[in-house]
Every structure is written in structure tokens, then in C-alpha cells.
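Lifted from Swiss-Prot, the feature list:
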BINDING   His64, Gly65, Gly66  Cu(2+) 1 binding site
BINDING   His72, Gly73, Gly74  Cu(2+) 2 binding site
BINDING   His80, Gly81, Gly82  Cu(2+) 3 binding site
BINDING   His88, Gly90, Gly91  Cu(2+) 4 binding site
VARIANT   Ala136 to Val  In scrapie; short incubation; sA allele
VARIANT   Arg171 to His  In scrapie; low incidence
VARIANT   Arg171 to Gln  Linked to susceptibility to scrapie
Amino acid sequence: MVKSHIGSWILVLFVAMWSDVGLCKKRPKPGGGWNTGGSRYPGQGSPGGNRYPPQGGGGWGQPHGGGWGQPHGGGWGQPHGGGWGQPHGGGGWGQGGSHSQWNKPSKPKTNMKHVAGAAAAGAVVGGLGGYMLGSAMSRPLIHFGNDYEDRYYRENMYRYPNQVYYRPVDRYSNQNNFVHDCVNITVKQHTVTTTTKGENFTETDIKIMERVVEQMCITQYQRESQAYYQRGASVILFSSPPVILLISFLIFLIVG
């Protein structure tokens, strides 16, 4: 009981200190942003005057109001008013926007294969009665007790699955039941899917595959069990009255 009170007081002090630091707001520094003293380039109104001679319609060396070396009002090296490398109008360099976009990095392209793989991992597989597909694993290194099977596995491991099908661990009373069910559904699905592609498995393949999948299912059970207990511990922690009171007080301080 004493330890519980001590832990509650420590948590209260920690949250109070954290909230005090989080509520401190930085005051903006006086002055403007970068280069507020005026531009050093032509035609931009520097208070101290430009360092270049006054120009009529265009920039330095421009007869017709364009950028440097432009006869007809475009960007640098543009004959017809477009971005650099664009002969007939447009935006900034290599794109249809303004010149302010020249230095913007291009947006990374989304790899749809990675998105699909991330969505499939841990998701419920349709048509399999609530089974989920685990994340990809490295195939385990297994010794089968004889040189022939060891060599056969090394040469053919790419033909065996690197993901397993499983149900949530809370549906099983122990690890053995989870692993047994996981092995059966994974081997069945892999053999059926691969057979439809014209590839057949021998008895040696099935024997080795069952051993490999068994090790992967054990690993999957350990991962799921650890995550399950962590979720349970988090629920117990945040459902206790002292923690609820402290969280409510913290929200009040932030919102207020």
C-alpha cells in the first residue's frame, strides 16, 4: 500500500513538472525575418539603394524586360518567357510553377508495393475465417539431421513461405494449439496457391516446409503474446483512478 502511494506521488510530481515546462511559450524575437534589410538585387527596393545601375524595362543586359540574356522577357536563357529549359512559357525550372519553386525538393514517390505489403501484414485475410497474415520473416536456419535434407533446404528455401497465417493469441489456451493451427493453415494456403501456378511439392518439400513454418509460427506467437500483454498492461495503467485524475488535470491545464 505504501509503495502504491509513493508511486502515485512520483507520478504526480512528474506530470506537474512536465506540464509546467510544456506551458512555457517562447516569445517571438523582435525584428523581421531573414534578409529584412532589403534585397541586394536589382528592382527590389533596397533602402540603401541598389548596387547596380538603374535599368529600364529589364535586368542587366536586357533590351526587352526579361532576365539576363533574354531578348523577350523570360527566365535566364529563355527566348520566349518560360522557365529555364522551357522554350514557350511556363513556370520554374522543369515545372509549371513560379520561380520560387526552383529550390523545392521533389516529393518522394510512393511505392505501391510497399504500401500493399504494409497493409497486408497483420490484416485479416478475407475468406479465411478471421486469420491474419503476419509480417515477412527471414527463413530460419534449421538442421534436419542429415546432409541430404540440409542441402535440399538450402537450395530450395525460396520456395517456402516467409509469412504465416494465424488467429489472435487470445483465442488459444496455449502455444501448442496456436502453432498447430498456424502450421496447418499456412502450409495448406501455400501449397494450394503454388500448385495453381504449375509448381508441385514432393514429400520432402512438405516435410521440410512444415518444420520451417513451425519455427516461424513459434516466432509469431511470441511476438503476438508480448504485444497482447503490453496492451493489457497499458489498459490497466490508464484505467486506474489516480492516472485518470492526473490526465484530466493535465488536459485542463493545456486547454485552459
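Quick reminder: no glycine exception, Cβ is built from N, Cα and C everywhere.
Those substitutions? Not in this structure, it's all original residues.
In this structure, the C-alpha atom of Arg171 (variant position) lies 23 angstrom from that of Ala136 (variant position). According to DSSP, Arg171 (variant position) sits within a helical segment.
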